[in-house]
Amino acid sequence: MALAVRVVYCGAUGYKPKYLQLKEKLEHEFPGCLDICGEGTPQVTGFFEVTVAGKLVHSKKRGDGYVDTESKFRKLVTAIKAALAQCQ
């Protein structure tokens, strides 16, 4: 069973390419293990929120910014690995 990863991003802000880039990187890192879905908000929210198995692990609104550095990406990878370990 694939692990749910949900990204809510500001659609009105044009963040969809950032979501698609993150999705591609995560699919490369965890081939066949993740069910990644993205939702763009129609209004300006500034959101780029990443939830793994129902737990918020990255939030632009809380000061994390975008997932635009290797350290931020590694933080997500660590959270996903921990969630996958709990599923086994």
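The backbone N, Cα and C atoms fix where each Cβ goes, and this holds for glycine too.
Sequence unchanged from the original; the noted substitutions are absent.
Bear in mind that the values here come from a model prediction, so they are computed numbers and not experimental data.
Quoted from Swiss-Prot, the note on the mutagenesis of CYS10 to Ser is: Disrupts redox reaction. In the three-state DSSP scheme, CYS10 (mutagenesis position) is classed as strand. Over all protein chains present, the Cβ of CYS10 (mutagenesis position) has 22 other Cβ atoms lying within 10 Å.
Within the same chain, residues at least 6 positions away in sequence whose Cβ sits under 8 Å from that of UNK13 (mutagenesis position) are VAL44, THR45, GLY46. Quoted from Swiss-Prot, the note on the mutagenesis of UNK13 to Cys is: Increased sensitivity to hydrogen peroxide-induced toxicity.
Swiss-Prot gives this note for the published mutagenesis UNK13 to Ser: Impairs protection against hydrogen peroxide-induced toxicity.
CYS37 to Ser appears in Swiss-Prot as a published mutagenesis result, with the remark: Impairs protection against hydrogen peroxide-induced toxicity. Long-range Cβ proximity for CYS37 (mutagenesis position), meaning a same-chain Cβ under 8 A and a gap of 6 or more residues, is found for ALA4, VAL5, ARG6, VAL7.
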